[in-house]
Structure formats: structure tokens, C-alpha cells
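> Copied straight from Swiss-Prot:
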BINDING   H31  bacteriochlorophyll binding site
VARIANT   S42 to P  In strain: 2.6.1 / French
Amino acid sequence: MNQGRIWTVVKPTVGLPLLLGSVTVIAILVHFAVLSNTTWFSKYWNGKAAAIESSVSIG
């Protein structure tokens, strides 16, 4: 492990919950930002089909 000596400074009983908690908070913030700044993501989570904005002409 490259950063194995961190546990000589921070106890694993403190460091691991902080690490996992910070990852959880960041994931929640990213999901909130995507949900609040897009219109399609909440529809996707609710199971609605995406609307086709424009048709593609071949040829």
C-alpha cells in the first residue's frame, strides 16, 4: 500500500469512517447537482423514456 503510513498518524477507527463519509457526501452532492441542473435525469430515474429531439437523415 502506497500510503500505508497514514495509519501511524490517524487511527483506522477514525480515518476509515471519515474517508467513507466524505466519499458518501461527495456522491450525494454530485447527484443533487445533476438532478437540479438537468431536466432529463429525474425523468430517467422515474422510468420515463427519453424524447428524441431531432431526426437523423441518412443519405
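Note: Cβ is positioned from N, Cα and C throughout, glycine not excepted.
Original residues fill every noted site, and no substitution is shown.
Help me understand the surroundings of these features in the structure.
Under DSSP, H31 (bacteriochlorophyll binding site) is assigned to a helix (H, G or I) in the three-state scheme. A 10 Å cutoff on Cβ-Cβ distances gives H31 (bacteriochlorophyll binding site) a total of 12 other Cβ atoms nearby, all chains included.
Around S42 (variant position), a 10 Å sphere centred on its CB holds 12 further CB atoms from the protein chains shown. In this structure, S42 (variant position) is part of a helix by DSSP.
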> For the C-alpha pair, I'd like the distance in angstrom between S42 (variant position) and H31 (bacteriochlorophyll binding site), rounded off.
10
